[in-house]
Amino acid sequence: MNYIPTQTFYGRRWRPRPAARPWPLQATPVAPVVPDFQAQQMQQLISAVNALTMRQNAIAPARPPKPKKKKTTKPKPKTQPKKINGKTQQQKKKDKQADKKKKKPGKRERMCMKIENDCIFEVKHEGKVTGYACLVGDKVMKPAHVKGVIDNADLAKLAFKKSSKYDLECAQIPVHMRSDASKYTHEKPEGHYNWHHGAVQYSGGRFTIPTGAGKPGDSGRPIFDNKGRVVAIVLGGANEGSRTALSVVTWNKDMVTRVTPEGSEEWSAPLITAMCVLANATFPCFQPPCVPCCYENNAEATLRMLEDNVDRPGYYDLLQAALTCRNGTRHRRSVSQHFNVYKATRPYIAYCADCGAGHSCHSPVAIEAVRSEATDGMLKIQFSAQIGIDKSDNHDYTKIRYADGHAIENAVRSSLKVATSGDCFVHGTMGHFILAKCPPGEFLQVSIQDTRNAVRACRIQYHHDPQPVGREKFTIRPHYGKEIPCTTYQQTTAETVEEIDMHMPPDTPDRTLLSQQSGNVKITVGGKKVKYNCTCGTGNVGTTNSDMTINTCLIEQCHVSVTDHKKWQFNSPFVPRADEPARKGKVHIPFPLDNITCRVPMAREPTVIHGKREVTLHLHPDHPTLFSYRTLGEDPQYHEEWVTAAVERTIPVPVDGMEYHWGNNDPVRLWSQLTTEGKPHGWPHQIVQYYYGLYPAATVSAVVGMSLLALISIFASCYMLVAARSKCLTPYALTPGAAVPWTLGILCCAPRAHAASVAETMAYLWDQNQALFWLEFAAPVACILIITYCLRNVLCCCKSLSFLVLLSLGATARAYEHSTVMPNVVGFPYKAHIERPGYSPLTLQMQVVETSLEPTLNLEYITCEYKTVVPSPYVKCCGASECSTKEKPDYQCKVYTGVYPFMWGGAYCFCDSENTQLSEAYVDRSDVCRHDHASAYKAHTASLKAKVRVMYGNVNQTVDVYVNGDHAVTIGGTQFIFGPLSSAWTPFDNKIVVYKDEVFNQDFPPYGSGQPGRFGDIQSRTVESNDLYANTALKLARPSPGMVHVPYTQTPSGFKYWLKEKGTALNTKAPFGCQIKTNPVRAMNCAVGNIPVSMNLPDSAFTRIVEAPTIIDLTCTVATCTHSSDFGGVLTLTYKTNKNGDCSVHSHSNVATLQEATAKVKTAGKVTLHFSTASASPSFVVSLCSARATCSASCEPPKDHIVPYAASHSNVVFPDMSGTALSWVQKISGGLGAFAIGAILVLVVVTCIGLRR
């Protein structure tokens, strides 16, 4: 659902009122067609009378058009007013008059009321207005926190889409109501606006009102501008003293924005006072009207009244009132008050499958449930005894009361034992619940020592394996560590939101009350209320409170049971219930799950050894510790493992960066630098070694290619020389006595006819004249050298030109006056040089400080761990039961015939085969769902918010811009337009799951299609909504003979299975170094894409050239240079100027990035600047004010292989060839080229001469 309304209107019934004039309107007389003198005099007279009337009106108010006669009353004698509470009656009267005057609506309020008459509707809950819905554009909007339905038949039927991000519900307006809708606008100049209670001030992006002008119940009211357009919808407010800041939903140009001041409260009206019923009469739940409603006076009637009101909102007020018997006096709240509810309950005896000796029994300490939702490993155990209250219903934390037959006995709390594979440490106890910290184990046992010193125990199968908190599996809490969020059971006995169901206990059979006496059966009640049913004779059925005798009867013919409905007991599946309808009560339980922080250890820092593009970590864990790492490029290459012993791990570190996470320590990010062996400005083998370390494949390819070219050139040259000599000498060799001309002889090295061979000649010269020998040898060498140096000089002249041509082929970033493109990389400085005729150049510097990619989310549902609710079974003795349909998730109900259950006192029923048991079960959200649940969202278009720092001249400002589209902002009086981003990339899929502070890209099933044992087996919109869906494969089974229980089978929780198999969160493996955050879900600082920027700088941002220093004789000298290092170069600008001042400095190429943006200059001096480059031989132009100089440097590779910061320069440099390397290439290629050219010339000349013959 798009929460930006569409401006669709068919006409408005309201138009803004024209501005009021400060003078009364007078009827203008009609001028005569032919003016005359008398008419002019009459006109002057009328004007004078009007002026006189206006002066009188300024002194006294005008009379109404139809004055009403006032009734004259006799003046009453003045009496001294009586003082009441320090105030007189006159003061009270004045206060009332002031209140009446204050309630009169002002101009702004009246104007809003006219508009609101059509476009807003009340939202009502149980007949009371809780807020408002507003018609804006083509949509009806209602705050999501306002409970109730819209008080309009057409609008109440609409299907609303809910957005938790904006706290808003939205639906399309019916077509016939669009004429009632208000316009809206995103234009919000600072000033005053209107709403129902008067003026609203808008300043600094916040709406504020005087404190007291708004109140709960105003949620959903619109704020209008002076044209009647909606600019915002009120959600709540935050009291800030004399003024209240409003929490609103408003509109920007292309998106919806929610403004929530700190401390804001929702302004939905509080619900009405909860009412309860008694005998078809209603009353406030906290004020029962009858004396018998006091539990101490009539226990059973009071419990029945509570059962009748168990589902009403004021149930707990009624429970408190009935138990404390409020009589107008105030009761002190104390710890014992928390135990007061337990006087209406009692412990019980239930079936236990293992009573500690391998056999089953009916145990007074039967274990009902074990909860382990706390992440700190704490267990919350529920059993059938009660702790902290004695058998007299008094609070005593040293006692445990348990059921011993029909009686209640006390045990000492110190005898309580809880154990798994070892003894547990008990942290807290109250009522039916125990908090304990236990070692891992496969069973759980609870035991006490009764009054006869016998051990009463119950053991159940339970797998306890607490998971670690954080990234280290430790056992002992450290003295020093790191605090991280976790959950635990809060050790408090105060009332909580968690509750358990109670019900009336069943009639308990007890054969010990029967005795045989001379053919008669005697029933000994012992002060109890007993039901009896004997088949001997007639009429032997009833209830008695005293001993009685059944004549002529046997014990086997009688069935007696004790009935006691003065106390509730827990709704246990191991004890039958007394009533067939699902009557129940509820009580709060202690020890709620709470969000806290847990101290966890921090693994010892690893020993880090930096290598070339890799890092070696020596890990020394004290306990199993999680180690993970990822790269920060497009492919994260995530890896994780649990380390249990000292190991060594080597991790590759690319230029894009790497992040490793060791235990609970903070993640560490590292970047590699372009380090290598050799020298870029040394001998050829050193240069080859240098480039082989940086680009091994390219270097090998280049060297092999150049070698092949050299060999081919040499072989080709030799072949041409041999061919030329052959062509030259062949004709003369075939002609006897022919003489070879001396020119051909020189070219072809042809021997004379009378001369010896070359070897003989050279040997002769060596023996006879060595000086001539060396001259003969030096001549051709000299020729070759002369040709080589000539070619070298030609190449040197073209060197700079060819280098610049190649450099222009690379990626460069140039800044123009009104548009540029900056990289979307946090911390990367981007600078542009702006020139304007008549002004000194201006350096514009921009840097992305922070980015936030926030998708638009639509909550599909939440899922969490379920709990299976198994009410006490209903056993119908001597009859049949029937299941009824109930609107419960995954509800199951079955009736089993032929049951014959036993309780601790004997058979529950008197019949043998006509008994039936009604078993039912359903699924509900676990109590832990409030703290531990996963939310399934559908993600739509994401908005990218960037915080950009802009600096130019004297302006240094940081702005927030949305770069999905065009976003215009004003910085220092200059309009900048940012966006749209070059890449629409997002790390989020269209379906994501959010669990605590982790985000997962996961394809989850839609609402209503969950599968048992999988993610989404239970689904609901919120953790408290009534739209719970469940599919857990719950199936009931037939109870075992002779036992009272409700067996069932069910697929384990899909949520808990998902927690084990959920995999790695997007937080740790997001590409491009994204940092995933929640509340709201967003990706921070993703280094992807470029941001176009357009600007329109005024002339005032520049310095006139006549006012700026004039730089002359600017020269650049590079002192030191280390490439591929963060500002590892230092250069010095030497200059002369006509006056002192400030000059902007800038590098006009992406080959180098300057650290400084401005420099102070004097009449003569030097300026030292720092630069960063990735080139070994950078050559770049630096400007100081309007003067420019070329800087050339010979850079050395960095010494540090790994650094903890990213490079501040562009790594894309082409060609990255040092000047020395180019010189050696030119020398080698020049020599080979000269040799090849000489061979070509010889071949050409010989060929030409041969053709002339």
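Any Cβ shown, glycine's included, is placed from N, Cα and C.
Quoted from Swiss-Prot, the note attached to the natural variant Ala62 to Thr states: In strain: A7.
Record note (Swiss-Prot), natural variant Arg63 to Gly: In strain: L10. The unchanged residue is displayed.
Feature annotation from Swiss-Prot assigns domain 'Peptidase S3' to 119-267. Secondary structure of the domain 'Peptidase S3' (119-267) per DSSP, as helix, strand and coil residue counts: 11 helix, 76 strand, 62 coil.
What Swiss-Prot records for His145 (among others) is active site, charge relay system.
Note on Asp167 (active site, charge relay system): other Cβ atoms within 10 Å of its Cβ, all shown chains, come to 20. For Asp167 (among others), the entry in Swiss-Prot reads active site, charge relay system.
Cβ-based neighbour count (10 Å, all protein chains) for Ser219 (active site, charge relay system) stands at 28. Summarising the annotation, Swiss-Prot assigns active site, charge relay system to Ser219 (among others) and lists experimental evidence as the type of evidence.
According to Swiss-Prot, the natural variant Ala279 to Thr carries this note: In strain: A7. Taking Cβ-Cβ distances under 8 Å and a sequence separation of 6 or more, Ala279 (variant position) has no neighbours in its chain.
Here the residue is the original one, while Swiss-Prot reports the natural variant Val291 to Ala with the comment In strain: A7.
Annotation of the natural variant Val370 to Ile in Swiss-Prot: In strain: A7, L10 and MTV; the original residue is retained in the structure shown. Look at Val370 (variant position): DSSP puts it in a strand.
Variant annotation in Swiss-Prot: Lys437 to Thr, described as In strain: A7, L10 and MTV; the structure shown retains the original residue. Contacts of Lys437 (variant position) defined by a Cβ separation under 8 A and a same-chain sequence distance of 6+ are given as Gly377, Met378, Leu379, Cys424, Phe425, His427, in order along the sequence. According to its DSSP assignment, Lys437 (variant position) is in a strand.
Among the natural variants in Swiss-Prot is Met548 to Lys, noted as: In strain: A7 and MTV. DSSP assigns Met548 (variant position) to a strand in the three-state reduction.
Look at Glu614 (variant position): DSSP puts it in a strand. Swiss-Prot documents Glu614 to Lys as a naturally occurring variant and attaches the note In strain: MTV.
Within 10 Å of the C-beta of Val722 (variant position) we count 12 further C-beta atoms, all protein chains included. One natural variant catalogued in Swiss-Prot, Val722 to Ala, is accompanied by this note: In strain: A7 and MTV.
Around the Cβ of Pro901 (mutagenesis position), 22 further Cβ atoms fall within 10 Å across all displayed protein chains. Here the residue is the original one, while Swiss-Prot reports the published mutagenesis Pro901 to Asp with the comment Retention of E1 protein in endoplasmic reticulum.
For the mutagenesis result Gly906 to Pro, the note given in Swiss-Prot is Retention of E1 protein in endoplasmic reticulum. Sequence-distant neighbours of Gly906 (mutagenesis position): residues of the same chain at least 6 apart with a C-beta under 8 Å from its C-beta are Pro509, Asp510, Arg511.
Lys1160 (mutagenesis position) falls within a strand when secondary structure is assigned with DSSP. Cβ neighbour count for Lys1160 (mutagenesis position) (all protein chains, 10 Å cutoff from its Cβ): 11. Record note (Swiss-Prot), mutagenesis Lys1160 to Ala: Complete loss of interaction with host receptor VLDLR. The unchanged residue is displayed.
When Cα-Cα distances from Ser219 (active site, charge relay system) are compared across the recorded positions His145, Met548, Glu614, Val722, Lys1160, the shortest belongs to His145.
In the predicted structure, the domain 'Peptidase S3' (119-267) carries a mean pLDDT of 86. The highest number of surrounding Cβ atoms within 10 Å, among the recorded positions His145, Lys1162, is found at His145. Within the set of variant positions (Val370, Met548), the lowest number of other Cβ atoms found within 10 Å of a Cβ is recorded at Met548.
With every protein chain in view, the residue among the variant positions Glu614, Gly1165 whose Cβ has the most Cβ partners within 10 Å turns out to be Glu614.
Spatially, by CA atoms, the recorded positions Asp167, Val370, Pro901, Lys1160 include one closest to Val722 (variant position), and that is Lys1160. Considering only the recorded positions His145, Asp167, Glu614, Lys1160, Gly1165, Met548 (variant position) has His145 as its nearest partner by CA-CA distance. DSSP gives Gly1165 (variant position) a strand state. Secondary structure at Ala279 (variant position), taken from DSSP and collapsed to helix, strand or coil, is coil.
Gly906 (mutagenesis position) falls within a strand when secondary structure is assigned with DSSP.
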